[in-house]
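Q: Handing you a structure now.
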Amino acid sequence: MGKMAAAVGSVATLATEPGEDAFRKLFRFYRQSRPGTADLEGVIDFSAAHAARGKGPGAQKVIKSQLNVSSVSEQNAYRAGLQPVSKWQAYGLKGYPGFIFIPNPFLPGYQWHWVKQCLKLYSQKPNVCNLDKHMSKEETQDLWEQSKEFLRYKEATKRRPRSLLEKLRWVTVGYHYNWDSKKYSADHYTPFPSDLGFLSEQVAAACGFEDFRAEAGILNYYRLDSTLGIHVDRSELDHSKPLLSFSFGQSAIFLLGGLQRDEAPTAMFMHSGDIMIMSGFSRLLNHAVPRVLPNPEGEGLPHCLEAPLPAVLPRDSMVEPCSMEDWQVCASYLKTARVNMTVRQVLATDQNFPLEPIEDEKRDISTEGFCHLDDQNSEVKRARINPDS
């Protein structure tokens, strides 16, 4: 009990300590945290029997959030693989207006579709990924096809070479984010996935944004040793629309800070199926992911991923069947990984991109700009996945 109290106390001290390094101190603390110890006692767990359990100073900030139940029909929710909005739980945080956290609202089995899409479909060309800078378009044309047999029969050993899917760190869809100029442009665009657009628009409508348009997405692929650096998503031209985040696979610690980095962040878990919305005041807050955590239920996948996707789906469903062969590949991947989809609207209604040419800027190769810290066996040592660090 003494060690636990001391650990919680140290987190509380860091969380309330102002100063230039307030965010970074907590980032380092949680990056080095040990699962199953008192290190994580101060992390808010919104999914803990829907009780928003936590013992740190952040737990006192948790409040219930109201959703717009009538804005999404049960039929449309079902088409996206979601429970009726009336059955969702939603939380906010005092001091963070516009922040909404929805613990796993997906129907049993329906997460399978979104995981498969991230690994099998969205990773294909013409979408853009981090491997494009190191390989030809032909080599990255179909990462799934090149990796599926390897993942299906892979052996758990640190010395084996990784498949291309395991080297994947980010994919962009819709308006493709330019990591060098930190801008979007009209001429760097491919059609946004219709199923992901539909899912995003239902969630946005339930949160009060019925006119939200899904125009750009950044998919992040985390290994257990990956991190996402402190940053703000500010490159979109319309900040009045929310940023949506969908998590699948292993859990992660998410840090939500303030407008400046000298404000200490609030720590929370993001589990498989959880959805997070940053809007209004919270749309431009600093945030980061310092730690991906192995499944606390033991080796393998979270329980919410055990139920299979129904073999027969409604004719108008945006969700497609997932074969057991495909899921075997997905499950093998997720045992040591997390996938996150972030969706945003880039332009306001009737808004166009600026006419001035977008100049390419030299890439900043400092550690600050790189977010994923991979292990020593990776051929792609570090991959930048956050827009505005």
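Residue numbering: from 1, along the chain as shown.
Yeah, the Cβs are placed from backbone N, Cα and C, and that goes for glycine too.
Pasting the feature list from Swiss-Prot:
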- W144, Y175, H176, Y177, D233: substrate binding site (BINDING)
- N220, Y221, Y222, R338, V339, N340, M341, T342, V343, R344: 2-oxoglutarate binding site (BINDING)
- H231, D233, H287: Fe cation binding site (BINDING)
- 208-347: domain 'Fe2OG dioxygenase' (DOMAIN)
- K3 to A: Does not affect DNA lyase activity (MUTAGEN)
- K25 to A: Moderate decrease in DNA lyase activity. Reduced DNA lyase activity; when associated with A-133 (MUTAGEN)
- K55 to A: Does not affect DNA lyase activity (MUTAGEN)
- K61 to A: Does not affect DNA lyase activity (MUTAGEN)
- K133 to A: Reduced DNA lyase activity. Slightly more reduced DNA lyase activity; when associated with A-25. Strongly reduced activity; when associated with A-154 (MUTAGEN)
- I218 to L: Reduces Fe2OG dioxygenase activity by 50% (MUTAGEN)
- H231 to A: Near loss of Fe2OG dioxygenase activity. No effect on DNA lyase activity (MUTAGEN)
- H287 to A: Loss of Fe2OG dioxygenase activity. No effect on DNA lyase activity (MUTAGEN)
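Walk me through where these features lie, including what they touch and how far apart they are.
A: In sequence order, Y184, S185, H188, Y189, E215, A216, V346 constitute the residues six or more apart from Y175 (substrate binding site) in its chain with CB-CB distances below 8 Å. Y175 (substrate binding site) falls within a strand when secondary structure is assigned with DSSP.
Shown in sequence order, W114, C118, L196, G217, L219, S245, F246, F248 are the residues of the chain, 6+ apart in sequence, with a C-beta less than 8 angstroms from the C-beta of M341 (2-oxoglutarate binding site). In the three-state DSSP classification, M341 (2-oxoglutarate binding site) falls within a strand.
For H287 (mutagenesis position), the number of other Cβ atoms no farther than 10 Å from its own Cβ, over all displayed protein chains, is 24. DSSP assigns H287 (mutagenesis position) to a strand in the three-state reduction.
Annotation note: K25 (mutagenesis position) sits in a helical segment as assigned by DSSP.
For K61 (mutagenesis position), the count of additional Cβ atoms within 10 Å of its Cβ stands at 18 [all protein chains shown].
Counting Cβ atoms from all protein chains shown, K133 (mutagenesis position) has 11 others lying within 10 Å of its own Cβ.
H231 (mutagenesis position) falls within a strand segment according to DSSP.
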Q: In terms of Cα spacing, which of the recorded positions K133, I218, N220 are within 10 angstroms of H176 (substrate binding site)?
A: I218
Q: Going by DSSP, is N220 (2-oxoglutarate binding site) sitting in a helix, a strand, or coil?
A: strand
Q: For the recorded positions K25, H176, H231, which one has its C-beta crowded by the most other C-beta atoms within 10 angstroms?
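A: Its Cβ has the most other Cβ atoms within 10 Å: H176.
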Q: On the 0 to 100 pLDDT scale, where does the domain 'Fe2OG dioxygenase' (208-347) sit on average?
A: 94
Q: Measuring Cα to Cα, how many Å separate H287 (mutagenesis position) from N220 (2-oxoglutarate binding site)?
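A: Distance (Cα to Cα, whole Å): 15 Å.
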